[in-house]
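Structure first, commentary second.
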Amino acid sequence: MPRRKRNAGSSSDGTEDSDFSTDLEHTDSSESDGTSRRSARVTRSSARLSQSSQDSSPVRNLQSFGTEEPAYSTRRVTRSQQQPTPVTPKKYPLRQTRSSGSETEQVVDFSDRETKNTADHDESPPRTPTGNAPSSESDIDISSPNVSHDESIAKDMSLKDSGSDLSHRPKRRRFHESYNFNMKCPTPGCNSLGHLTGKHERHFSISGCPLYHNLSADECKVRAQSRDKQIEERMLSHRQDDNNRHATRHQAPTERQLRYKEKVAELRKKRNSGLSKEQKEKYMEHRQTYGNTREPLLENLTSEYDLDLFRRAQARASEDLEKLRLQGQITEGSNMIKTIAFGRYELDTWYHSPYPEEYARLGRLYMCEFCLKYMKSQTILRRHMAKCVWKHPPGDEIYRKGSISVFEVDGKKNKIYCQNLCLLAKLFLDHKTLYYDVEPFLFYVMTEADNTGCHLIGYFSKEKNSFLNYNVSCILTMPQYMRQGYGKMLIDFSYLLSKVEEKVGSPERPLSDLGLISYRSYWKEVLLRYLHNFQGKEISIKEISQETAVNPVDIVSTLQALQMLKYWKGKHLVLKRQDLIDEWIAKEAKRSNSNKTMDPSCLKWTPPKGT
């Protein structure tokens, strides 16, 4: 069968101008004497492709025109002859009845001049094939006999035209888009149904697993409803308090807040003194049965109020983690070391650390606690420990009191050890950015000695030449030694070095959350001790800074936090609050770890030259 040529208008984008997905035929009697008719056939596929090119440009209004002036011209243009022109008039095919002769189509060319002259008789142009076209008695829908063949042709042509366009390629699923596909909760025996927050139907992590927290999905939903109800009541009471409260400079607590404080004090008085024998047996049985796959039983360990507060914090943290997972900011199982075997401890990591890729893909990392070398398996670690001769950090021991020692390690002389120490610290610090460039720093490593060696407690790093007088660049206490007073000892030791150097020091910003809490506590203790021993009437922040080696900015911020700094009659006054001093003295008397202090007489150190 001979192939028919296409009759199309030349558009600026190089495609045939057509707004319909049917085979059209048009016979014009007024042009039969002057213009030879040319036959063309437009398939569904070519019509769809031309339609997609025309949809991007605004459609001009179809104008009526008079018969005495020719308003169109037919022209035979092939695809290879089409050239883009800056201004091309819009063309629309006219539908008419199919004649028994040949299949023909003529394209009407509306010029801008004629559309302006006939603006009073405008009509809406035909829309897309899915839209509504102007209906008339001569409109006939013609279907192609080879629909599947036409669709395959259109698909092939569209792939060729969009070969260089990446937007036409199938989009790859990201983690958060395929989060609910082929995933399950890692807790043994869990079917991934329910969520700790009570707001989701499924979960895929331990943080949102009701079974891990010894709860059921229904119990989580009931607790969520109770929390929402309490939040609504609290918001309503806050609105009432805001309406009744005047905008004063010093606002006293409201009656509702005072009642709530008394209620909390009464609830905490009901705390059980200890566990009974039956409860201890129950807890031990639960621990032996489930091990680390379930959360330990927490009932009767503290007051009901504190336990409920802890449960709320758990649910809120789980909700925040769920949002981060859905946004793709947390990808579980990809380049994340979950645990490390460090000496006799197994530590859960908090953050990602840039270990080499072959180690970062492991879920568990094995590490020598003396030389800090990291390994892939328990066998490699056992063989290494049999040959490792290190029993303490490298460098000079500059402090020793009892079993506590501090070693000064130069990052230039012991580069590998300091790099491994930084990689280890990044597992527990979020804002740490120093990993490999350790040569300009000194590292002060605190250890605790026993018959097997000196075990790492924590460390802090310090620039050799700090122009801003930073006495700490990075500080870390190992998780197994936290909440035992060692962090405050490291901070005190850094200020002890500043006193020997006769400088005023301050930690480098930004501080981590735990670091800020530790430093606030240390500054508070230093100021209260100084005010307790001070007997004069006038005090100077500069004198406090010179005696304690604490930066004046840190002193002022701590005084403001304690509400001990006031402005009165054009002067700044430091108030000596005896109630805070008495409270601090009582806490100092109750502390059992009185040996967790740094003794300046045990320091054997001189400042390095050039600092």
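Positions of Cβ are set from backbone N, Cα and C atoms, glycine also.
Those substitutions? Not in this structure, it's all original residues.
Database features (Swiss-Prot):
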ACT_SITE  Glu508  active site, proton donor/acceptor
BINDING   Cys368, Cys371, His384, Cys388  Zn(2+) binding site
BINDING   Ile475, Leu476, Thr477, Arg483, Gln484, Gly485, Tyr486, Gly487, Lys488, Ser512, Ser521  acetyl-CoA binding site
DOMAIN    332-607  domain 'MYST-type HAT'
MUTAGEN   Ser57 to Ala  Leads to cell cycle arrest in the G1/S phase
MUTAGEN   Lys338 to Arg  Decreases ubiquitination
MUTAGEN   Cys371 to Ala  No interaction with MCM2 and ORC1
MUTAGEN   Gly485 to Ala  Abolishes histone acetyltransferase activity
MUTAGEN   Glu508 to Ala  Abolished histone acetyltransferase activity
(message) Tell me the Cα distance separating Lys338 (mutagenesis position) from Ser521 (acetyl-CoA binding site), rounded to the nearest angstrom.
(response) 30
(request) Taking Cα atoms as reference points, rank the recorded positions Cys368, His384, Cys388, Gly485, Glu508 by distance from Thr477 (acetyl-CoA binding site) and give the first. (result) Gly485
(request) Give the helix, strand or coil assignment DSSP yields for His384 (Zn(2+) binding site). (result) helix
(request) May I ask which residues of the same chain, at least 6 positions away in sequence, place their Cβ under 8 angstroms from the Cβ of Cys371 (mutagenesis position)? (result) Cys388, Trp390, Tyr417, Asn420
(message) Can you give me the same-chain residues 6 or more apart in sequence from Cys368 (Zn(2+) binding site) with a CB-CB distance under 8 Å?
(response) Met375, Leu381, His384, Met385, Cys388, Trp390
(request) Compute the C-alpha separation of Gly485 (mutagenesis position) from Lys338 (mutagenesis position), stating it in Å without decimals. (result) 26
(request) Compute the mean position of the Cβ atoms of Cys368, Cys371, His384, Cys388, which form the recorded Zn(2+) site, and then list in sequence order the other residues of that chain whose Cβ is within 8 Å of it. (result) Phe370, Lys373, Leu381, Met385, Lys387, Trp390
(message) Just to be sure I understand the packing, how many Cβ atoms besides its own are within 10 Å of the Cβ of Lys488 (acetyl-CoA binding site)?
(response) 18
(message) Of the recorded positions Lys338, Ile475, Gln484, Tyr486, Lys488, which one has its Cα closest to the Cα of Glu508 (mutagenesis position)?
(response) Ile475
(request) Restricting to the domain 'MYST-type HAT' (332-607), report the mean pLDDT as a whole number. (result) 90
